[in-house]
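Data first, discussion second: the structure below is written as structure tokens.
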Amino acid sequence: MDTVCIAVVGAGVIGLSTAACISQLVPGCTVTVISDRFTPDTTSNVAAGMLIPHTCADTPVPTQKRWFRETFEHLSEIAKSAEAADAGVHLVSGWQIFRSVPAEEVPFWADVVLGFRKMTEAELKRFPQYVFGQAFTTLKCETSAYLPWLERRIKGSGGLLLTRRIEDLWELQPSFDIVVNCSGLGSRRLVGDPMISPVRGQVLQARAPWVKHFIRDGGGLTYVYPGMSYVTLGGTRQKGDWNRSPDAELSREIFSRCCTLEPSLHRAYDIKEKVGLRPSRPGVRLQKEILVRGQQTLPVVHNYGHGSGGISVHWGSALEATRLVMECIHTLRTPASLSKL
């Protein structure tokens, strides 16, 4: 076998980062990203893009930490390069605050972010309803810039982007030797996974250029995340809700909650409503599988189900998916071991 043809299904941050990793690290292959929706119309485009991990119950914490560290290191390199503005990656400092002292005062990711420490009493005075807080510097990844940047990287490596709705992974055989499934919620239909479901997130994007520090309620529902062009105000976490239309009443509630944390937001302007459906699953599905139909076989690498935490671990999980793709290629080139895939 000479050139290996690889299809990546899905063009959110998981799909594009996986395609970019494969293009960068796997010699002798062609990569085609296939999706019915590309930026700016993906769920990832609604994401605030803050690197603060969301614990995934069925994914081992050491694995989550490794993915987060690899992602943080990857974006840190971009943030200190000439590419930072084009990629939409920058450092941001702020506070995560709690109404009661959390069971885990020092989270598993504390030594990955920069300058993690307990907030001082003077800092907490700014938030009178809160009794405990954490201060740190992390990274923000503006998906409106980062996704197009990843697309350019993929095309620059000879990859292709194809707008097409896939109804069945077998459609891609025999044109492609390996399929990487990064279809997020689409995996419910595409591979019949009943464990993946939507968690609806509604946010506001507002102009408030004077807001420089992030503020996040420890419960994760209310947050103020300043970015390069706008501040993201959140949010909601509505399990099983497929509605992509903004709810005006929810928007008012979100704005009110965020103004309680940062009263200067009352002066925010050019406010837009955004809705995304997070691909939630008890644990990320990152594994290889060989589909069999009659005498035909199709190697598949699954990489989906990151829920609210996709941005925070995208590069780490893309690296792991790439390692699995390499294993599939090795197997394809040694047919006698196909049954061991």
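Cβ from N, Cα, C; glycine included.
None of the noted substitutions appears here; every position holds its original residue.
On its own chain, ARG37 (FAD binding site) has ALA11 as residues at least 6 apart in sequence with a Cβ closer than 8 Å to its own Cβ. The secondary structure of ARG37 (FAD binding site), as reduced to three states from DSSP, is coil rather than helix or strand. What Swiss-Prot records for ASP36, ARG37, THR43, SER44, MET50, GLY307, ILE311, SER312 is FAD binding site, and it gives similarity to another entry as the kind of evidence.
The number of other CB atoms found within 10 A of the CB of ARG216 (mutagenesis position), across every protein chain shown, is 23. According to Swiss-Prot, the mutagenesis experiment ARG216 to Ala, Glu or Met carries this note: Abolishes catalytic activity.
Counting only same-chain residues at least 6 apart in sequence, those with a Cβ under 8 Å from the Cβ of ARG237 (mutagenesis position) are VAL199, ARG200, GLY201, GLY220, LEU221, SER308. For the published mutagenesis ARG237 to Tyr, Swiss-Prot gives the following note: Alters substrate specificity; when associated with L-216.
Looking at Swiss-Prot, the entry for mutagenesis of ARG237 to Glu, Ala or Tyr says: Decreases catalytic activity.
Quoted from Swiss-Prot, the note on the mutagenesis of SER308 to Tyr is: Decreases catalytic activity and FAD binding.
Among the record's FAD binders, ASP36, ARG37, THR43, SER44, MET50, GLY307, ILE311, SER312, no two C-alpha atoms are more than 26 Å apart, and one pair sits at exactly that spread. Fewest Cβ neighbours within 10 Å among the binding-site residues MET50, ILE311: that distinction goes to MET50.
SER44 (FAD binding site) sits 20 Å from ARG216 (mutagenesis position), taking the Cα positions as reference.
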